[in-house]
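Q: Here's a structure for you.
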Amino acid sequence: MSCSYLLSGDASVVASRRWSDVSSRQRLFLPRQSLRQPSGSSFSRCVRLVANVNDHFSKQSLATRNCLASVFSADLGGSNGNNDNGNGGGGGGDGGGDNSDDSSFDLRYLCFLLLGLSCFFHFRLSAASAIAKDQNSDSNGDAVKETVWEVRGSKRKRLVPDFVKDEFVSEESAFELSSSLTPENLLAQCRNLLTQFLLPEGFPNSVTSDYLDYSLWRGVQGIASQISGVLATQSLLYAVGLGKGAIPTAAAINWVLKDGIGYLSKIMLSKYGRHFDVHPKGWRLFADLLENAAFGMEMLTPVFPQFFVMIGAAAGAGRSAAALIQAATRSCFNAGFASQRNFAEVIAKGEAQGMVSKSVGILLGIVVANCIGTSTSLALAAFGVVTTIHMYTNLKSYQCIQLRTLNPYRASLVFSEYLISGQAPLIKEVNDEEPLFPTVRFSNMKSPEKLQDFVLSSEAKAAAADIEERLQLGSKLSDVIHNKEEAIALFDLYRNEGYILTEHKGRFCVMLKESSTPQDMLRSLFQVNYLYWLEKNAGIEPASTYSDCKPGGRLHISLDYVRREFEHAKEDSESVGWVTEGLIARPLPTRIRLGHDRELLLSSPNSS
């Protein structure tokens, strides 16, 4: 019997027989597809198993799969033979018709049985591997289900997995171009564009939390300032003779004289730059008041055209001084906003914000100026409204600023609270309590809601205000020391310090050595706070300077406490965000030099 015979017309005839009725040679050449499919549940389970491990089993050879199917068919066929024979000897009862093939059949059957067992165990291993891989893919799928964002500054882009290319792709690429032109997307793109041009890169993580509120208020005040500027410029032009047939050369000379005299104020005011570092909020508010006063004077020039140069020069001086103070204090604010030391970025975006507000203000100012015309009364009324808005927004913007440096008032408030409660206060708590000018008590304009908050102790606030008034940095040695014993006692006590502290006529006099640093001034202020605490809480009143320098004296006790606790106070303050690199102060220029001339100084007639 040839193979071609079995694979052609008679294959269906042979395949229709029972497996026990087919000879061993026919079994070898009978195609796997022509076998009668069993109906047992074991075969169904086998099919499901094959489907589950398809990726593993597909790598096996065709011969292995054919043998496996033959084994299952033989096994199930034998079972059918047993069922058909009833009480007979099973499938082998009828299969013994061909005695010449019995021995070869038994050997092949044994081989098929062993091969089937091998394939069975292979199936079990493949199934276990497939289950493990499926569980692993499930766990990976859970991880993929977690949202992944690509962040660039304030712009976020959601990434989704592409399982075909095995990579992450932007979610935006899944949408059509038409879907990106929706009003929501256009609004988002405009917002991203404004953020890119007007806010520092990495916002809000690249700046401090008070930056946005300050910028918003500053934008409104910038608009109001430009409106006032347009109205003032219009008044100046009317005063100089615009539209009244004035000689252009005379008008130009008056204008140049006005600006030239005004520039002198900026040069003279530059020597007081250290004042602006100590109280930048108060000086900035003063600069805004000065600027508005200058605008008001310029608007009065049409009423008094004969005093144009005088009034214009005074107004120009005020505007120049205000511009200098604004530029100086703006640097202090920008340095505080740059939480990642991105000073140039913050300054550049601040200038961009200023240009936007100025452009809007100029447009609104032109509209208001056209509505007012030449009426001075209407111009003054509009100026009053705009100035009120300008000053209110300025005040709100400065209240938003959280200064992290330590000037004498803030340092005294921090140290006093530390001595009372054992903890350094938060930055916001101290800035909310600090008045714009500590020496001017009414300058601390707090809202009624904030007046109800008593976060800091009243003792600490009273101590900070009192120390601010009584402190004198850079005192003269000749004004404090009156005899040789006091000088020797102070020099010996503060031998290893960069300053000399004593109390004289109710004032805390700090004499700075030539090598003293801002850190030494901060250290001296910590000792001043402890001296004040000893005076108010321990009842230790000041005695003579010589007695206070002895062991057990006020100066000796306070200096010993400073040497033990100053570093702890610094660390506690730094932990809440304070910059403790040094004291921001304006000391007097006098310094003390100690060295080879010390004996000569102490033995001089002036010291006795």
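Think of each number as a place in line: the chain as shown, counted from 1.
Quick reminder: no glycine exception, Cβ is built from N, Cα and C everywhere.
I grabbed these lines from Swiss-Prot:
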{"type": "MUTAGEN", "residues": "K281 to G", "note": "Loss of interaction with RUS2"}
{"type": "MUTAGEN", "residues": "E298 to G", "note": "Decreased interaction with RUS2"}
{"type": "MUTAGEN", "residues": "N342 to G", "note": "Decreased interaction with RUS2"}
{"type": "MUTAGEN", "residues": "K349 to G", "note": "Loss of interaction with RUS2"}
Q: In whole Å, how far does the CA atom of K349 (mutagenesis position) lie from that of E298 (mutagenesis position)?
A: 31
Q: Could you give the Cα-Cα distance between E298 (mutagenesis position) and K281 (mutagenesis position), in whole Å?
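A: So the alpha carbons of E298 (mutagenesis position) and K281 (mutagenesis position) sit roughly 26 Å from each other.
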Q: Could you measure between K281 (mutagenesis position) and N342 (mutagenesis position) for me? Cα positions, answer in whole angstrom.
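A: Here the two Cα atoms lie 22 Å apart.
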Q: Write out the long-range same-chain contacts of N342 (mutagenesis position), meaning residues 6 or more apart in sequence whose Cβ is under 8 Å from its Cβ.
A: P200, E201, G202, S206, V207
